Amino acid sequence: MKKVLLFLIFLVSANLSAQLPSPTNGKKWEKVEQLSDEFNGNSIDTNKWYDYHPFWEGRAPSNFKKGNAFVSDGFLNLRSTLRKEPSSVQDPFKDIWVDAAAAVSKTKAQPGYYYEARFKASSLSMTSSFWFRVGQFSEIDVIEHIGNPSKENRQDDLPYQYHVNTHYYGKHAGLQPLGTEYKMPGRGRDNFYTYGFWWKSPNELLFYFNGKQVMRIVPRVPLDEELRMIFDTEVFPFATAGVANIGLPKPENLRDNSKNTMKVDWVRVYKLVDGTAAEDSSDAPIGSYISLKKTQGDGKFVTGEKDGSQLVARGSTVQSWEKFKVEKHPKGGITLKANSNGKYVQVQGSDINKPVRAAGDFQGDWEQFEWKSKGNGLVALKNVLTGKWLQAPWTENNAIIRPKGPVDNGWETFAWKKETSPTASTALSAQLETKTVDGIRVYPSPASETLTIEGVEGENGLRVFDSTGNPVLKKEGILGRKERLNVSGLIKGNYLLRTGSGEQTWFQKN
């Protein structure tokens with residue numbers, strides 16, 4: 001998980017990932033971990049990816065260079081670089097002078113899966129692509145995007161174009177490609193957008209933009225073979241393979257790391273399995289604050305520790321820390337937001353022995369629960385990721401809550417009831433108090449809508465992005481002991497603040 005840097009003035013967690021398509025009856029979406037990656041480490045996960053294309057050298061005048069695909073600052077970076085000056089080769093349209101980038105999955109993609117990736121294109125006259133190939137007869141291009149064509153007459157269309165395509169080879173050689181396109185609201189080089197692809201069947205391909213279906217292709221032949229998932233960059237010296245005549249990349253742009261890099265925030269892949277995704281949660285009190293209490297033993301109320309360390313049944317009465325807000329999870333089921341610190345209740349990955357804690361900054365897989373009403377004011381809560389029920393042992397006083405329950409009986413049941421919402425004055429007071437997180441001290445000035453940040457000395461700048469990935473604020477240079485950020489110009493909505501080293505947090509302005 002990306003490290004949380006600080007709490008901001010308008011502290012509300014937000015989920016910015018795209019909504020999954022509605023599953024077919026009797027099915028639910030399950031994440032395919034081997035094909036999914038948040039790119040949060042310090043290096044590319046070699047269990048999942050090749051950092052080059054082992055099955056193809058690339059498209060002349062570019063070749064893929066091992067290592068030009070790398071992970072840093074929370075992104076998979078695909079950087080295209082200058083191997084030699086184009087003037088030094090005999091034919092700049094055919095001779096190799098550009099080092100391109102590719103990341104190829106080691107696990108094969110399959111029909112039936114849903115694939116989505118959030119990325120920003122490079123500002124080059126090259127493709128920034130998300131596609132599938134390395135089979136016997138087929139290719140599926142989810143997007144081949146031209147961020148900054150050298151042909152000036154294409155600047156008004158190609159940077160806004162979401163182009164999909166299918167190609168046919170081998171036993172189907174001779175069939176013409178079949179594609180379509182969608183005009184995006186902004187340029188791919190300026191914005192992080194989420195591009196989705198549901199390989200619904202061999203005969204139906206659905207394409208999504210920021211969670212909304214925008215295109216559909218019925219391929220010329222059934223596309224039923226497993227393929228590799230690929231992110232890459234390529235030079236297209238001529239109009240070919242469904243890509244327009246865009247012009248060669250400019251050497252000065254290939255030297256500029258602010259322009260030569262396609263940045264992938266994450267890729268997430270899901271498959272349909274039998275079952276329903278927390279659909280029993282339809283009777284959950286969405287939007288209400290509730291308390292949870294052990295049904296036997298010491299009968300204590302569940303408390304969300306403010307430091308986010310754990311949930312523990314230790315409250316004798318319902319106070320601020322014993323209240324949780326029930327919210328709808330975007331993938332089904334619910335989330336619980338702790339009133340103690342504004343964080344989402346989460347498990348710690350698949351480790352069922354670790355405490356449940358109020359530490360989630362967004363509504364992800366760790367924060368997804370099923371609400372199962374047991375009647376008579378009782379409820380059982382199942383974490384969807386682990387498949388286990390939250391448990392408070394009756395035999396322990398001040399019991400720590402863990403996702404260990406194999407069934408929804410006894411220790412796994414809680415008495416619940418609706419509680420009064422925190423008053424506006426209480427909520428305002430909580431927003432305005434001074435925050436100290438990991439040595440970083442943050443305090444707002446509501447009258448002037450500025451935020452003072454201490455403890456970021458030495459960081460190389462910071463930036464604020466809106467929910468579509470557009471940069472809306474920035475502070476450049478090496479940060480000092482005390483920095484101020486004016487947020488008065490921001491409209492209502494969700495935002496991401498990220499420092500130069502990649503530390504970040506989500507916030508919302510109301």
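Cβ atoms here come from the backbone N, Cα and C positions, even for glycine.
Here the structure is a predicted model, which means the values were calculated and not measured.
Annotated features, as they stand in Swiss-Prot:
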type	residues	note
DOMAIN	18-275	domain 'GH16'
BINDING	W56, R59, V134, E139, E144, E234	substrate binding site
MUTAGEN	K120 to M	Abolishes beta-porphyranase activity; when associated with S-139 and D-148
MUTAGEN	E139 to S	Abolishes beta-porphyranase activity; when associated with M-120 and D-148
ACT_SITE	E139	active site, nucleophile
ACT_SITE	E144	active site, proton donor
MUTAGEN	N148 to D	Abolishes beta-porphyranase activity; when associated with M-120 and S-139
The domain 'GH16' (18-275): mean pLDDT?
93
Would you mind checking how many other C-beta atoms are within 10 angstroms of the C-beta on W56 (substrate binding site)?
15
Counting every protein chain present, what is the number of Cβ atoms, excluding its own, within 10 Å of the Cβ of E234 (substrate binding site)?
24
Compare all C-alpha positions of W56, R59, V134, E139, E144, E234, the record's substrate binders, and send over the largest distance in angstrom.
17
Give me the non-local Cβ neighbours of R59 (substrate binding site): same chain, 6+ apart in sequence, Cβ-Cβ under 8 Å, ordered along the sequence.
A100, E234, V235, F236
Where E144 (substrate binding site) and K120 (mutagenesis position) are concerned, what is their Cα separation in Å, rounded?
12
Work through the recorded positions one by one (E139, E144) and point out the residue whose CB has the fewest other CB atoms within 10 angstroms.
E139
Here the recorded positions are V134, N148; which one has the lowest number of other Cβ atoms no more than 10 Å from its Cβ?
V134
Round to the nearest Å and give the CA-to-CA distance linking N148 (mutagenesis position) with K120 (mutagenesis position).
12
Rounded to a whole number, how many Å is the Cα of K120 (mutagenesis position) away from the Cα of V134 (substrate binding site)?
25
Please report the three-state DSSP label of V134 (substrate binding site).
coil
List the Cα distance (Å, whole number) between E139 (mutagenesis position) and W56 (substrate binding site).
14
May I ask you to report the DSSP-based helix, strand or coil state of R59 (substrate binding site)?
coil
